[in-house]
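For reference, the structure discussed in these notes is given below.
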Amino acid sequence: MSQDDTPRVLSIQSHVVHGYVGNKSAVFPLQVLGFEVDSINTVQFSTHTAYKHIKGYVLNNDQMKELVEGLVLNEVDYYTHFLTGYSRSPDSLREIAKIIKQLREKNPNLIYVCDPVMGDNGKMYVPEEILPVYRDVLVPLADILTPNQFEAELITGIPMKDLDGALRVIQRLHDMGVKTVVLSSTDLGDEENMIGLASTGGSCYKIPIPKVEATFTGTGDLFAALFLAWSHLTGNDVKLALEKTIATLQSIVVDTYQTARASHLTGKIPPRFTELRLVQNKTVIEDPKIKLKAVKIN
């Protein structure tokens, strides 16, 4: 049992030496918001994969099992939350499913937040064999699921061309056993805004997310971590958690874009200038100012 009431998270996802994706995007905000975070890195790369040269290595299953075994043997395997993101192999996802069940033996009330990282904008960047493992093994174990539009469509097999399609996708995910479904970003035809959606207990909320004309990496990882945090801190008030998450994310993205554009007035901005400015926005993470309100749609 934990020695105090501090929430404790085990986060299993990617790691980069430079920049902010995976655990580098998730751990700092969670710590700033008062969570103890232990992290296991499914990959360790020098940078994220939008850079020209990729160096690093992948954690294999035996190594992951050994790390978890050490936590168990030393009796430091009590967690309130479990967060997963990018993983490159179906076997590693199956191992993660075993870890979830193991952690729930220690804490039956463990909250599992699953970010089913598979791709974006119609393109997969993990092996196709990962999809059925997410769909059939991990998603049914999740308390909170935070896919983007493409990932939600892959998992359910339902296209999402409008709000009705999005609601069908959400209901299908609920039917698969997920208590809280959060679509981190959907493009439903609005030229100016993406739409964020959150649904739990028969209530669904939507919130506009103004588009920023640049490509950022690590925003989904940050979204999942923030939603985990604010769900806990608001007593599972999904509307407020969504508003706080979007307020934080949008402030960081806009600040990152404006800073990058100041040194690149025209053309595409190189990846090293669009790394999320998390440290510079520590106060935003601690106390986000809500400017965009979520609206109940059913």
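Glycine too: its Cβ is placed from the backbone N, Cα and C atoms.
For Ser14, Thr47, the entry in Swiss-Prot reads pyridoxal binding site, with the evidence type similarity to another entry. DSSP classifies Thr47 (mutagenesis position) as coil under the three-state reduction.
For the recorded site, Glu213 (ATP binding site), the DSSP three-state label reads coil. Marked as ATP binding site by Swiss-Prot: Asp115, Asn148, Gln149, Phe150, Glu151, Ser184, Ser185, Val212, Glu213, Ala214, Thr219.
Asp115 (ATP binding site) falls within neither a helix nor a strand when secondary structure is assigned with DSSP, and so counts as coil. Counting only same-chain residues at least 6 apart in sequence, those with a Cβ under 8 Å from the Cβ of Asp115 (ATP binding site) are Gln13, Leu83, Thr84, Gly85, Thr146, Pro147, Gly220, Asp221, Phe223, Ala224. What Swiss-Prot lists as Na(+) binding site is Asp115, Thr146.
Asp120 (Mg(2+) binding site) falls within a strand segment according to DSSP. Around Asp120 (Mg(2+) binding site), the C-beta neighbours below 8 angstroms that are at least 6 residues distant in the chain are Asn148, Phe150, Glu151, Gly220. According to Swiss-Prot, the feature Mg(2+) binding site maps to Asp120.
Here the residue is the original one, but Swiss-Prot notes a mutagenesis experiment at this spot, Thr47 to Asn: 60% decrease in specific activity and about 2-fold reduction in affinity for pyridoxal (PL) substrate and ATP compared to wild-type. All protein chains shown were included, and the count of other CB atoms within 10 Å of the CB of Thr47 (mutagenesis position) stands at 20.
Around Ile54 (mutagenesis position), the C-beta neighbours below 8 angstroms that are at least 6 residues distant in the chain are Phe45, Ser46, Thr47. Here the residue is the original one, while Swiss-Prot reports the published mutagenesis Ile54 to Phe with the comment 46% decrease in specific activity and about 2-fold reduction in affinity for pyridoxal (PL) substrate and ATP compared to wild-type.
Looking at Swiss-Prot, you'll find the mutagenesis Arg88 to Ile noted as follows: 62% decrease in specific activity and about 2-fold reduction in affinity for pyridoxal (PL) substrate and ATP compared to wild-type. In this structure, Arg88 (mutagenesis position) belongs to neither helix nor strand by DSSP; it is coil. Cβ neighbours of Arg88 (mutagenesis position) (same chain, under 8 Å, six or more residues apart in sequence): Thr42, Val43, Val58, Val126, Pro127, Ile130.
Spatially close to Asn121 (mutagenesis position) yet at least six residues away along the chain are Phe150, judged by Cβ distances under 8 angstroms. Looking at Swiss-Prot, you'll find the mutagenesis Asn121 to Glu noted as follows: No effect in catalytic activity.
In the three-state DSSP scheme, Trp230 (mutagenesis position) is classed as helix. Swiss-Prot documents Trp230 to Glu as a published mutagenesis change and attaches the note Loss of catalytic activity. Misfolding of the protein.
You'll find the Cα of Glu213 (ATP binding site) roughly 26 Å from the Cα of Ser14 (pyridoxal binding site). A distance of 13 Å separates the Cα atom of Thr219 (ATP binding site) from that of Ser14 (pyridoxal binding site). Neighbour counts of Cβ atoms within 10 Å were compared across the binding-site residues Thr146, Ser185, Thr219; the minimum falls on Ser185.
When secondary structure is read from DSSP and collapsed to three states, Thr219 (ATP binding site) falls in the helix class. It is Glu151 that, of the binding-site residues Glu151, Glu213, has its Cβ surrounded by the most other Cβ atoms within 10 Å.
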